[in-house]
Amino acid sequence: MSKRVRSSLILPAVCGLGLAAVLLSSCSSKAPQQPARQAGISGPGDYSRPHRDGAPWWDVDVSRIPDAVPMPHNGSVKANPYTVLGKTYYPMNDARAYRMVGTASWYGTKFHGQATANGETYDLYGMTAAHKTLPLPSYVRVTNLDNGKSVIVRVNDRGPFYSDRVIDLSFAAAKKLGYAETGTARVKVEGIDPVQWWAQRGRPAPMVLAQPKQAVAQAPAATQTQAVAMAQPIETYTPPPAQHAAAVLPVQIDSKKNASLPADGLYLQVGAFANPDAAELLKAKLSGVTAAPVFISSVVRNQQILHRVRLGPIGSADEVSRTQDSIRVANLGQPTLVRPD
């Protein structure tokens, strides 16, 4: 299972405690009963979330759980840039051409029933997955390279935040792939085009209506532009503590990056990161959308090095406004005026 899933299978402990009959049934030699679905998720009615993650103590025959069915998504997808512990991720808007080989993990009881990153409810017996940069929702085929088994899952969550993991699957998906007991597996992840998937089966793709949007037709043109520009700011996403990535090691401040800049003119700051790589990535992206000089200014705050991504000097307030609009429309953050230091 994932590094955030550190507990071993907890079934023996449950059997020893002799709790409710529904739990004891998992320990008996008789075939386990299917759990009743409560509030849209699987599991017993008296489910109580454990403090540590692990496998469920109620059993379901995962061979009878169908794979996720790829559905076209005609509304907006969740692909906002977001920051985890100082590192900013820039999700893609289209998963259809995605291909990756790497390590998969899984997550279970601790997150069962909790909201996912796109607001859905995590069901450990659902066919879903978490990914750092795929759009939410999207669909991928995951193949276990050790045994050739494959599943289709719906990506609706963010994670895992460890450099050696490419995807986190639900417990059911991991069990169908044959690695729930070992915790991880080497997999191939392939994006799916839902329209093509349905066409290969000789059927038209179902029509999924987008969510209604608030009308802005009567709003002044400037207001409409601002509404579009501010639609997708960089998010600060705080995952559960068990998912946190390793802390960034202290680094030396590069004096060349902090070379003195002209004091005249106006300056914007778009982000501040503990991770210097995240700052460099944002700097590179900003350089592609604005003609204003982009630089990194590193300072120490509360015994931590922060790498601030800034623009300037900018000659006028009008130019500042245009630059801010360009950055917002590109979904690269919310630039704010700062004093040069």
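Any Cβ shown, glycine's included, is placed from N, Cα and C.
Residues annotated as domain 'SPOR' in Swiss-Prot: 260-341.
Residue environment of Glu120 (mutagenesis position) contains 16 other Cβ atoms, counted within 10 Å of its Cβ in all protein chains. Under its mutagenesis entries, Swiss-Prot includes Glu120 to Ala with the note: Strong decrease in transglycosylase activity.
The local packing around Asp123 (mutagenesis position), expressed as other Cβ atoms within 10 Å of its Cβ over all shown chains, amounts to 20. Here the residue is the original one, but Swiss-Prot notes a mutagenesis experiment at this spot, Asp123 to Ala: Strong decrease in transglycosylase activity.
According to DSSP, His131 (mutagenesis position) sits in a coil region rather than a helix or strand. The mutagenesis experiment His131 to Ala is recorded by Swiss-Prot, whose note states: Strong decrease in transglycosylase activity.
Summarising the environment of Asp157 (mutagenesis position), the number of other Cβ atoms within 10 Å of its Cβ, over all protein chains shown, is 24. In this structure, Asp157 (mutagenesis position) is part of a beta strand by DSSP. According to Swiss-Prot, the experimentally introduced change Asp157 to Asn is described as follows: Lack of transglycosylase activity.
Secondary structure of the domain 'SPOR' (260-341) per DSSP (helix as H, G, I; strand as E, B; remaining residues coil): 25 helix, 30 strand, 27 coil. Here the Cβ of His131 (mutagenesis position) has 28 other Cβ atoms within 10 Å, regardless of which shown protein chain they belong to.
Cα separation, Glu120 (mutagenesis position) to Asp157 (mutagenesis position), rounded: 8 Å.
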